[in-house]
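Enquirer: One structure, as structure tokens, below. Some questions next.
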Amino acid sequence: MCVLFSLLLLASVFSLGQTTWGVSSPKNVQGLSGSCLLIPCIFSYPADVPVSNGITAIWYYDYSGKRQVVIHSGDPKLVDKRFRGRAELMGNMDHKVCNLLLKDLKPEDSGTYNFRFEISDSNRWLDVKGTTVTVTTDPSPPTITIPEELREGMERNFNCSTPYLCLQEKQVSLQWRGQDPTHSVTSSFQSLEPTGVYHQTTLHMALSWQDHGRTLLCQFSLGAHSSRKEVYLQVPHAPKGVEILLSSSGRNILPGDPVTLTCRVNSSYPAVSAVQWARDGVNLGVTGHVLRLFSAAWNDSGAYTCQATNDMGSLVSSPLSLHVFMAEVKMNPAGPVLENETVTLLCSTPKEAPQELRYSWYKNHILLEDAHASTLHLPAVTRADTGFYFCEVQNAQGSERSSPLSVVVRYPPLTPDLTTFLETQAGLVGILHCSVVSEPLATVVLSHGGLTLASNSGENDFNPRFRISSAPNSLRLEIRDLQPADSGEYTCLAVNSLGNSTSSLDFYANVARLLINPSAEVVEGQAVTLSCRSGLSPAPDTRFSWYLNGALLLEGSSSSLLLPAASSTDAGSYYCRTQAGPNTSGPSLPTVLTVFYPPRKPTFTARLDLDTSGVGDGRRGILLCHVDSDPPAQLRLLHKGHVVATSLPSRCGSCSQRTKVSRTSNSLHVEIQKPVLEDEGVYLCEASNTLGNSSAAASFNAKATVLVITPSNTLREGTEANLTCNVNQEVAVSPANFSWFRNGVLWTQGSLETVRLQPVARTDAAVYACRLLTEDGAQLSAPVVLSVLYAPDPPKLSALLDVGQGHMAVFICTVDSYPLAHLSLFRGDHLLATNLEPQRPSHGRIQAKATANSLQLEVRELGLVDSGNYHCEATNILGSANSSLFFQVRGAWVQVSPSPELREGQAVVLSCQVPTGVSEGTSYSWYQDGRPLQESTSSTLRIAAISLRQAGAYHCQAQAPDTAIASLAAPVSLHVSYTPRHVTLSALLSTDPERLGHLVCSVQSDPPAQLQLFHRNRLVASTLQGADELAGSNPRLHVTVLPNELRLQIHFPELEDDGTYTCEASNTLGQASAAADFDAQAVRVTVWPNATVQEGQQVNLTCLVWSTHQDSLSYTWYKGGQQLLGARSITLPSVKVLDATSYRCGVGLPGHAPHLSRPVTLDVLHAPRNLRLTYLLETQGRQLALVLCTVDSRPPAQLTLSHGDQLVASSTEASVPNTLRLELQDPRPSNEGLYSCSAHSPLGKANTSLELLLEGVRVKMNPSGSVPEGEPVTVTCEDPAALSSALYAWFHNGHWLQEGPASSLQFLVTTRAHAGAYFCQVHDTQGTRSSRPASLQILYAPRDAVLSSFRDSRTRLMVVIQCTVDSEPPAEMVLSHNGKVLAASHERHSSASGIGHIQVARNALRLQVQDVTLGDGNTYVCTAQNTLGSISTTQRLLTETDIRVTAEPGLDVPEGTALNLSCLLPGGSGPTGNSSFTWFWNRHRLHSAPVPTLSFTPVVRAQAGLYHCRADLPTGATTSAPVMLRVLYPPKTPTLIVFVEPQGGHQGILDCRVDSEPLAILTLHRGSQLVASNQLHDAPTKPHIRVTAPPNALRVDIEELGPSNQGEYVCTASNTLGSASASAYFGTRALHQLQLFQRLLWVLGFLAGFLCLLLGLVAYHTWRKKSSTKLNEDENSAEMATKKNTIQEEVVAAL
């Protein structure tokens, strides 16, 4: 059958002589599971084959095997079920297209597919080859083809293709990523041809240097399937992005600072081969990426560039301006100048100086105001312009000063200053001194009577009585043994090259001289001695006369007048006269003795004068303050904290025109015209001078407030009254608020000036006053009495019964009325008494007493007739009233036994008596203070032991059974006495200027106790003595005695009043006591001029003590708790901010504890400084930016913050002082820019600025910044302000990565190369913004483990075993040997079980093992493990093959010790006969010997160093490792060098150095006080002392050299082997000696110069003389020669 089929097929093929039957399809087609694929297919058949019924298309799967039908166009039922619905014939059979589409591919669809088409039974064809289909689950990576040559500027195509293609899939893509979209174009091509099926994307790029290092990624995606492939571009290019980085960016570069310039290249391929540096276009000849200036100088300023070169080319960076921040002063013209010339000083700065420099000029360290330009012009200079000038340049980063330049102005001598003195201390001596001011120095000549006596040029009168000394521009003549001829006129002449001047003075030889010791100006209490000296010869009867203020004070034989304690009365003009026999000296010149004393308590009065002339207001206030002091005190008058007037003349623009101030010495008179309310109050007069201060206060009442009652002060009840408060004030208070007082008590407050009483009631009658409420308070008006008239009210009539001494009744009638009422008392119709005639009754049983509106009637020996109706009538001009009562006489009374006066605890019996006797059945009731006593119903009340609470009024009531009326007894009072109890003693001190102490002792006692007050066992006050008697004992004490109370007032308490007071209370029954401590506050600190001062002012702090023992006081000061030297006062010549602290002084009396004052805080005001402007950004949500400006200022500065030219914030009263805070909510790019902060205060201002960068761009990593290797990571650039057209540039570890519209980087498979720092830049129309770098950490398991070992053979065999590994995170490492753990990284402090020392580092473990036994079994295992995996490695220690050096006794030996170094062979074997050993010291060859030992007997310090040996053995030469030999020795004598600042001696340096091994401990002592040490914890710290301690050296810099820092300093050096010390004097004494030595050198130089000039003149004169003689000899010789020649010529002619 097959043979027949083949024959028929051949016949059909060759029937027409051509091959037209065939099928074309790809050999291979690939697809992905779940996707689809298309097998392109075309077929052909001969043209002459008829097609009548169409063509049947059949696709088979595995035709040679299973032969499953995939497609059957004739009978679809024949299709295998697994292909039904998934296979589709896509071709048109009429067009001979037979494409097969397979959908929903599965892996089992892989295999061979064959196409068969049938036209008829005899015309059919089968594609035997078929198409192989491969279906996989994951796609294979795309195929990338790249050009061979890549270079910058070329355009190249990069092709990426994949065999997977399915047109029916919509989610299929083949894309290039990582390219720059602005310089590249992509195109795509799909091939569905019988020749092949593939999908290709072409990337066309214009290459640039930025493409170097770019990773191109081609990614294929089909539904959920994807694959990718990367290619790394290497584009050769010249260096790009060359720039210079400055190490000192952001601050000033000062002279001497190290500066590093780094040439950074952004990109270069190949690598940079050369870097050249240039400054200002001139090649510096320096190569390398880094240019280091170890010490910046003037010439280092300039514009720097660097040029980077590789094989592709070179690039020069942009110039970087380097400015060395320094200044130099240049002068035009240079050198000394003459007066009236113009001088210009230029403050020159190096090149590349910034434009915003600010200049300041200083002369002699004093700032010149209004000199802020780079040049300083001095037109028409004078001698006052001579001095040292320097300039200061300043910018935002700091300031720097130039070196000083000396400006010398030359001028002729001024008028000389000629003075004369008489010295009679050791013989009569006259001194004449002449000094002059000139430039250059002048020649000074002193003459008398036309005769030159002395000159500073050396032309002197060599008189043995004369002693001459001179200095520059100064001449001093001392004349001994004065004679009358020495009197007369003396003349001083001064001459220099520019002119001369003279002055004259009369000198008298025989004149007395008055000397005052210690000075003509002393402080009160100081001892003063006045001495009288004259030229008279001493005689036995020499007399001295003393005169004070022209009047004879004393006459006697003593030449001295002693004032043991000078007082103000001793001040005056003194002179003396001497008389010796018949000779009398002239009077001495008057000398004024001035005695200084602090201000006494001022006399201060304040009064109001009323002008009775009737012209004008007629009111004026007079304030007069007078004080006694010398020097005159500065007076200040203060009112409500404000200065009203001072004794210093000043213009007060804010003072009232009504105030007139008159000033005299120590007196201040202030007159206030028409005083108003604001002028009232307490005025304080302060007086202060350099020795102390005092004050006094006075109250001034201007009567500016007047109360007026209308219509009258006396009104009838029910009428209307208006009370008006009239206030005379300068500025009306709006709204006004008034306080009204009634009978001295606050009545009402409000804004009404008038209070209306409508209607007026009797209760309104009172004393009224008012005042205006102000902040400082105001005086009350004068009180006004309001009287209210009304008729009498019904009188109050009462009757009292007293039977204590017999029956007595008292009738009292009182009434309320005004005016006073006429009172009459009646019994029935019988008039008993009136207040007009109170003694009207004539009998003595009835007595009447009358007071205002009160009438009292006493009726004694009451009888039944006194019972009846009593009534009282009251009458005045406005009306009358009456009242009545019925009085019945009752017969009971109370009898007390033993007495109503009782002692506490005593028994008492009270009996109820009735006059008619006791009836049977009478009942009794007892009452205490009106309260019934239930426990007693008998006629007797017994109290066994009476107490205080049982004292009071007792009465009884007797009720007879046969009567209805009870008999009520009058009350009887029981008084109970008791011992003193509850003694209290309180001690108070008022703080007003009067200083008043109060001691109050009170007690509960009956009878009143006798009180005694003791102080230190001394009776101070007592109730036994009268107040006058006690006050007379001490005028400062005032005693007030009240019942059971004793008050002691101490006026101006003194130090001796301090202490414990005891109060003792006693009466006849007992005693008690109490104690209290009294603080007199007699020690007080006063601050002059004020406790609030400006920085730089002089401040005096004085310890004021109120004490009667001023001479025996000792003082101690405390500054901020630190004790200072003791003195009554301390002076701060120039107060600093550091001085702003609390001060207190302590005063001690002999034998008593010191008394401390209350602290006083010194407030130092200064201009704003340390202005700082910073900003903070919220890192999470970026919703807030905080701009913070702070400054150091006192008083607090007014801060303003500006953005550009717009003010954005300023400080207010509610702000934190010296702080300004600006919060920017949701900041935008418009908020970025330059912010300026200014600080203003009354003392100055400061400014600073800052560039605000919001940093709104940030890099975010997903899923996190730390991922395991191989995991995908997406790096996103987030910028909330980015526009849609923004471009994103990415940088990795500072290198450009890519740029494009994509805001994210995707790493599908991360590797270690992806780790590092990423940051991005966003470019849009708003500008360019950069993010901060974000770190990406790639985690991976440990790898590349290395276990190594090496030996350290110094003195013993030591092996170091080290294991390292590469891992992230760091691995935990374990080192083991034979299964035993020797070391572990997580036990870094272990000692390896005593085996050796362990060192742990990141991914490294190091073990030092001593005395390792070499040989087998030395296998070590290192294991490293982290969370991602572990790794281990092994290492066997090698056997020892090298020689080593051993030392005996060791390598650290003391100097002088014997030492042997041995060259030890491997294994400890000895040397053979042909061996030799060579020793080396510090790499220098010493010697060779056959023995391996190098001996030192003994070793010295110079032999310390590195030693190693070389052994020449028969087997070859080998060299040991070097060992270090240390020779130990004690310190040598230290070198102590002292440096003192030559200008003013304010700074100094002590430098101590020593040689020792081991290093020495250095200490520096002044006396017994430790000043510094190189052991930091030993030395005390002081702010003005800076200590530096390099090895074996100690340096101490003292910035403020004071007396406490001067003295002998000792530097001591010690180590374990010994110690040594050296000393030197440190202070200004050395500076003074240096200055004296400099002056001596100047004089010697002058003398040497003069001598050289003189020798030169002599030599010149000798030379001239010799030259003249030689010339004459030469002329004579010439003449003789001429004559000789003439003779010879004549002889020749004759011949």
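Each Cβ is built from the backbone N, Cα and C atoms, and glycine gets one as well.
OK, Swiss-Prot features for this one:
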- Trp21 to Gln: Loss of sialic acid binding (MUTAGEN)
- Tyr63, Arg116, Ser122, Asn123, Arg124, Trp125, Leu126: N-acetylneuraminate binding site (BINDING)
- Arg116 to Leu: 10-fold loss in affinity to sialic acid (MUTAGEN)
- Arg116 to Ala: Loss of sialic acid binding (MUTAGEN)
- 239-321: domain 'Ig-like C2-type 2' (DOMAIN)
- 894-973: domain 'Ig-like C2-type 9' (DOMAIN)
- 1245-1337: domain 'Ig-like C2-type 13' (DOMAIN)
Enquirer: Using other CB atoms within 10 angstroms as the count, which residue among the recorded positions Arg116, Arg124 scores least?
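Expert: Each of the recorded positions Arg116, Arg124 was scored; lowest Cβ tally within 10 Å is Arg124.
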Enquirer: Taking helix as H, G and I and strand as E and B in DSSP, count the residues of the domain 'Ig-like C2-type 9' (894-973) in helix, strand and coil.
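Expert: Per-class counts: 3 helix, 38 strand, 39 coil.
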Enquirer: Quick check on the binding-site residues: of Ser122, Asn123, whose CB has the lowest count of neighbouring CB atoms inside 10 Å?
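Expert: Candidates: the binding-site residues Ser122, Asn123. Fewest Cβ atoms within 10 Å: Ser122.
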Enquirer: Per DSSP, how many helix, strand and coil residues does the domain 'Ig-like C2-type 2' (239-321) have?
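Expert: Across the domain 'Ig-like C2-type 2' (239-321), the residues distribute as 3 helix, 51 strand, 29 coil.
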Enquirer: Would you mind reading off the Cα separation of Arg116 (mutagenesis position) from Leu126 (N-acetylneuraminate binding site), to the nearest angstrom?
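Expert: Cα to Cα, Arg116 (mutagenesis position) and Leu126 (N-acetylneuraminate binding site) are separated by 4 Å.
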Enquirer: Only counting partners 6 or more residues apart, tell me which same-chain residues put their Cβ under 8 Å from the Cβ of Leu126 (N-acetylneuraminate binding site).
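Expert: Result: Val23, Tyr63, Asn114, Phe115, Arg116.
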Enquirer: Any idea which of the recorded positions Trp21, Tyr63 has the thinnest Cβ neighbourhood at 10 Å?
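Expert: Selected from the recorded positions Trp21, Tyr63 on minimum Cβ neighbours within 10 Å: Trp21.
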Enquirer: Tally every other Cβ atom lying within 10 Å of the Cβ atom of Trp125 (N-acetylneuraminate binding site).
Expert: 18
Enquirer: Using DSSP, break the domain 'Ig-like C2-type 13' (1245-1337) down into helix, strand and coil residues and give each count.
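Expert: Taking each residue of the domain 'Ig-like C2-type 13' (1245-1337) in turn, the totals are 3 helix, 55 strand, 35 coil.
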Enquirer: Specify the secondary structure state of Trp21 (mutagenesis position) as given by DSSP, simplified to three classes.
Expert: coil
Enquirer: Roughly how many Å separate the Cα of Trp125 (N-acetylneuraminate binding site) from that of Trp21 (mutagenesis position), to the nearest whole number?
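Expert: Checking the Cα atoms of Trp125 (N-acetylneuraminate binding site) and Trp21 (mutagenesis position) gives a distance of 7 Å.
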